[in-house]
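Asks: Not my notes, these are from Swiss-Prot:
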type	residues	note
MUTAGEN	Ser360 to Asn	In IT112ts; causes sterility at 25 degrees Celsius
MUTAGEN	Gly446 to Glu	In HC140ts; causes sterility at 25 degrees Celsius
Amino acid sequence: MRFCNSKLTSIDNRCDVAIISKDEERFEVKLVESEIARELNRLGALSPRSMQKNILVPFTTQTVKYLLGLEKVSDSTDEMGWFGIEKSLEEIAGFGQHCFPKILEMKNTICDHILSTLSDVNCFLLHKKFREFDCQNHAHKTLEYILYNLARMVVVDKRVDVEFYRLPVEEVKHLLSSEEVNVEQETQIIEVINQWIAADFENRDKFRPMLMSTVRFLALDQQIAKSLSQFHPSLKPARRTRDVLIIIGGWLHRQACDRIEWFDPENNCWKVSQQKLPTTLAYHGSAIVDGILYLFGGSTGQRTRCETWKLSTETWQWDRCNNMMEPRNYISNSSVVYDGRIYVFGGQNFREITRTAVRSRTGEVFDPKTNKWTETASLSDMRSDCAAEVFENQIYVSGGFNGDMILASVEVYNPIGNVFSRTVDLPYPITGHCLLNHGNQLLIVGGFDGAERQNKIWMWHRTGEWQQRPEKLIYGRSTSAACSYKGWLFSVAGYTEKVEATCEILLPEPNASRFSFIPDVPRAKSALNVLVAPNWRNFLERRGTINEQSMEMDDDYEDDAGASYMSINN
């Protein structure tokens, strides 16, 4: 029997009918009340046993339940449930077209649920399934994941979906030829080729010249390039870095700003994005989780904020999330991401009613999956302008200002036990500093000790003490930002004796990228955030940049009005 409307008779949309599944289970529906029922009526066949009542559809009972909303796709989490979901997707894939919008919606819902499980161990399988069922948008997302993570999965972690080793050589070549493949070094492409060939060396070694033609000759050092010349590597330009540094907000020209700037490592320059923040902000927190940028707290210059925003790189629209539990200012360096959740500690809470500013000892955590902030255990000390970082599965919170004095204390938060404990104090009290994990070392960078801004770098040693590194910043700076990027420690902008535009790089790791210097940021600023944005290059390039020369230029001057309390009062 063909499953299409036979048009042998007309069923009034106001009448009750029954949808009959392939398993012969009956579902009473009112066509006038259900768009999906009307779609099933259009594609189903009238039962010859009851021409006025029964509509036979080409779907199993489980699929009909999903379509009629009797069961939720998201409730299927066990092995049998996943089998049923895949079966339902197979059944409705051919009908999930624009002429059946509700069925198409269910097809996308099922694909979304399947995509939520995307990981290193199933990415190739999911990509194959999405292509098989003509789910183009979801196939594109799995391909994006594969291209970004391929070298890491195969070369670094050595843990990848077994379907990778089953790919035909043409697909392997297509993947490795892409501009979007994310590599730290081009030699990783060679190792990916070696691993795929090794899975069936006897039959695949003959494909080596074909695959080696995807290696970018210009991205190899001279010795390696010479050894591979027999394979005729590609003369295309080196692949561009997928991860970029972004600067979020900050104090600019005596006021908070709404700018996003990003660093282009291939051209060694900073660019100003067309994308703006939802409001002007400084001394705020920001984080990227699963590719989404979150923005929270801080100050507009007139008011301490508690709002949380998120930015979709598909629509470039800011959406409001659940507010923080309390307004928090001076949290530029005291928020971190751990296990997919955002933690923030301390800060200053300005009380609108009493018109007083109170330093905070509280902490809170935001879960993007539930869109909620919840309390954490409290710090022992009140502190704003402190710094936090994840190190060895714990969160270190150091230094800061309690409203009366600068602190040297360090507290360690255990996210699993939700408890703080004290550890060894810093060598001296410090605030407005940076704390970061670079090269698997926990480092204190810069800051203000109450008398002068520091250019020293201190390293936490596992013997239980802070040790000074011989390397130093060129400028002592506070209320700056720092991060680990492409094997270097980056120190960006901040406050010296004036607001800075300069950037410094130091402490290169063995395989660090080659930078001779890092140019100044487009405008001097402090109280900013700097983040490594994984796989954001394409997003930012598509969004577009602003030509700085065409922007209104203000006179340069010392911008001490935007410095933190400890920066301008000591």
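Even glycines carry a Cβ here, placed using N, Cα and C.
Original residues fill every noted site, and no substitution is shown.
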Asks: Could you say which of the mutagenesis positions Ser360, Gly446 has its Cβ with the most other Cβ atoms inside 10 Å?
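Replies: Its Cβ has the most other Cβ atoms within 10 Å: Gly446.
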Asks: Cα-Cα separation of Gly446 (mutagenesis position) and Ser360 (mutagenesis position), in Å?
Replies: 23
Asks: DSSP on Gly446 (mutagenesis position), three-state: which is it?
Replies: coil
Asks: Hey, does DSSP put Ser360 (mutagenesis position) in a helix, a strand, or just coil?
Replies: coil
